[in-house]
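K.L.:
Sharing a structure with you now.
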Amino acid sequence: MESGFTSKDTYLSHFNPRDYLEKYYKFGSRHSAESQILKHLLKNLFKIFCLDGVKGDLLIDIGSGPTIYQLLSACESFKEIVVTDYSDQNLQELEKWLKKEPEAFDWSPVVTYVCDLEGNRVKGPEKEEKLRQAVKQVLKCDVTQSQPLGAVPLPPADCVLSTLCLDAACPDLPTYCRALRNLGSLLKPGGFLVIMDALKSSYYMIGEQKFSSLPLGREAVEAAVKEAGYTIEWFEVISQSYSSTMANNEGLFSLVARKLSRPL
């Protein structure tokens, strides 16, 4: 299986951040499968970070890609956020938004949606500025390494977040389990692990470019998380899938887990 799995080098050479953003995060067609999934993710992130008490000083977002939607509610609950990705072009795309460069992707429809969820305490521009102020570092990461962020010195995090990343980064189940343990090395004991990802997806498309995904069901994910030294506090599955031209997933899952004080 691994021989046919999209390599890291392919992400560096063929992953186009702008195409990805245009395909999956344009809120223009609110009724598309992609928009429905994005709204679901935003609602769950709001629930986790604004209603359920997942908060603290430091949140590390693993595999941010070129996106910021996953941090719009988190910036209300964490003083500092570190964004990370494997591909340089995704980090560059994030920097464009952080620096308000004119060619940065327009997240304002998504930001407005989150502000509505949060009761319109602030307007979109203020929310964007709050997130920009919260993001303290933009770092390279590789979840398959025992030190996912290399030698960068960071205090143990209160929360590690990963959305739509691990399935694409791990070619097999043992690698997936190791990646979860590697993420645990970034967390303080009792710290939160928040993951959202597709279920049973073997690929996703960006235009004509196909990228591999590790097709895991709920039971495999739950077992891997527990084996990696966490206790699961919340696990939700929805049946909504991406458009058939975009991916072959069978729903998505969201989970909140906590790192055990003593490793298994």
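Note: Cβ is positioned from N, Cα and C throughout, glycine not excepted.
Don't expect the noted substitutions in this model, because it carries the original residues.
Not measured: the values here are computed from a predicted model.
From Swiss-Prot, for reference:
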- Tyr20, Tyr25, Gly63, Tyr69, Asp85, Asn90, Asp142, Val143, Thr163: S-adenosyl-L-methionine binding site (BINDING)
- Asp197, Ser213: nicotinamide binding site (BINDING)
- Arg18 to Lys: Has no effect on N-methyltransferase activity (MUTAGEN)
- Tyr20 to Ala: Loss of N-methyltransferase activity (MUTAGEN)
- Tyr20 to Phe: Decreases N-methyltransferase activity (MUTAGEN)
- Arg132 to Lys: Loss of N-methyltransferase activity like its citrullinated counterpart (MUTAGEN)
- Arg181 to Lys: Has no effect on N-methyltransferase activity (MUTAGEN)
- Asp197 to Ala: Loss of N-methyltransferase activity (MUTAGEN)
- Ser201 to Ala: Has no effect on N-methyltransferase activity (MUTAGEN)
K.L.:
Closest of the mutagenesis positions to Asp142 (S-adenosyl-L-methionine binding site), Cα to Cα, picking from Arg132, Arg181, Ser201?
P.N.:
Arg181
K.L.:
Between the recorded positions Arg18, Gly63, Asp85, Arg132, Ser213, which lies closest to Ser201 (mutagenesis position), Cα to Cα?
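P.N.:
Closest recorded candidate to Ser201 (mutagenesis position) by Cα: Ser213.
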K.L.:
Tell me which residues of the chain lie with their Cβ under 8 angstroms from that of Ser213 (nicotinamide binding site), as long as they are six or more apart in sequence?
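P.N.:
Sequence-distant Cβ neighbours: Asp167, Ala168, Ala198, Ser201, Ser202, Tyr203, Tyr204, Ala247, Asn249.
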K.L.:
Of the mutagenesis positions Arg132, Arg181, Asp197, which one has its Cα closest to the Cα of Thr163 (S-adenosyl-L-methionine binding site)?
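P.N.:
Nearest by Cα distance to Thr163 (S-adenosyl-L-methionine binding site): Asp197.
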K.L.:
Among all the protein chains here, how many other CB atoms are within 10 A of the CB of Arg132 (mutagenesis position)?
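P.N.:
Other Cβ atoms within 10 Å of Arg132 (mutagenesis position): 14.
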K.L.:
Of the recorded positions Arg18, Tyr20, Gly63, Asp85, which one sits closest to Arg181 (mutagenesis position) when you measure Cα to Cα?
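P.N.:
Among Arg18, Tyr20, Gly63, Asp85, Gly63.
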